[in-house]
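A.B. asks: Residues or ranges marked as domain 'Tyr recombinase Flp-type' in Swiss-Prot (evidence: sequence analysis): 136-422. Quoting Swiss-Prot on the mutagenesis of His305 to Gln: Reduced activity. Under the heading of mutagenesis, Swiss-Prot lists His305 to Leu or Pro and annotates it as follows: Inactive and weakened DNA binding. What Swiss-Prot notes for the published mutagenesis of Arg308 to Gly is this: Inactive and weakened DNA binding. Taken from Swiss-Prot, the feature active site, O-(3'-phospho-DNA)-tyrosine intermediate applies to Tyr343.
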Amino acid sequence: MPQFGILCKTPPKVLVRQFVERFERPSGEKIALCAAELTYLCWMITHNGTAIKRATFMSYNTIISNSLSFDIVNKSLQFKYKTQKATILEASLKKLIPAWEFTIIPYYGQKHQSDITDIVSSLQLQFESSEEADKGNSHSKKMLKALLSEGESIWEITEKILNSFEYTSRFTKTKTLYQFLFLATFINCGRFSDIKNVDPKSFKLVQNKYLGVIIQCLVTETKTSVSRHIYFFSARGRIDPLVYLDEFLRNSEPVLKRVNRTGNSSSNKQEYQLLKDNLVRSYNKALKKNAPYSIFAIKNGPKSHIGRHLMTSFLSMKGLTELTNVVGNWSDKRASAVARTTYTHQITAIPDHYFALVSRYYAYDPISKEMIALKDETNPIEEWQHIEQLKGSAEGSIRYPAWNGIISQEVLDYLSSYINRRI
């Protein structure tokens, strides 16, 4: 088979002539060897002569080679190709070789293309039956169940995962980014993209009944195209989101917003985002490399989604599935495995007691369905009950110089004061 380098150096007219000559006196061997030429010609036709990269050529050539079939007697040839222009390709090849019939099957990276009626029927069945819905997510469910059956609490698992990043890199910044990302997805039951696309200029302080003051920010670019809020708040013990937010802001810089060329990008004037787009790849590798649990080493095991899986499980164990629905915006009818993998989000009022429960400054009484305060002097409500009490400090601009003028001064000052008191 002609190699990629030879094809690139072959003049187009010569390449076409060689291709046509194969069909003048066809044999099975000749036709079987035309996959590379087909790949190159099809790319030229569908991309108006644009050069093809080697990796792309190899990918497309594999698809054609594995699907190529022909009938010399009836002069017909069939193959799969990644395109939405199958009719154009067929017409172009027919023009080159009028005596032959070409059939091109659009390739979408799946075994077969389902009929739209089958797709709708399948989704309807999942909507009406939780058992059918569970089937699609059985692999992830089994792995998560294995993790939770280790006899450890959600918080012990969370702390072990946080600790595992200490051995990921010798660079403080890298470890800080991974720990911040994991904890942010955990406490917000969110996706990686939810945290990545947060608008730093949207940070603000909001009042909370149980914790006094918490930090709220906005993300408008989500996988479901529906905006949602992300929160950071004080928590008991080592798993304190504000401590990790402090470390993140001290060891990172604002990231210029990636230009989104689709959707409503023209109306989105966001200048910065919180994390780089490619962080998720190295984050997943870090989880796998220093995995505190064996399931992280599984190829398709939960990695960047582990935070939201853990929070969903925690709320479910507490018998608070209604909170899961609110935080993840899942409908009551589909609060099942499908809900846990759909994760649609919108700006929904999350009840104050969710933050109280996750902070661990409070315990939930399932009988009275009330939050019971645990005596702990580190609870910020013991000192700061209202936002007005925070005014007067100006330490944030010194502690977080990279974020001055981007994150609200009020938020930076509050976080700096909180850390000084906490330490």
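Keep in mind that glycine also has a Cβ here, set from the backbone N, Cα and C atoms.
So where do these features actually land, and what's packed around them?
C.D. replies: Per-residue pLDDT, averaged over the domain 'Tyr recombinase Flp-type' (136-422), rounds to 80.
For His305 (mutagenesis position), applying a Cβ distance below 8 Å and a minimum sequence separation of six or more within one chain yields Thr185, Arg191, Phe192.
Secondary structure from DSSP puts His305 (mutagenesis position) in coil.
Around the Cβ of Arg308 (mutagenesis position), a 10 Å sphere holds 24 further Cβ atoms from the protein chains shown.
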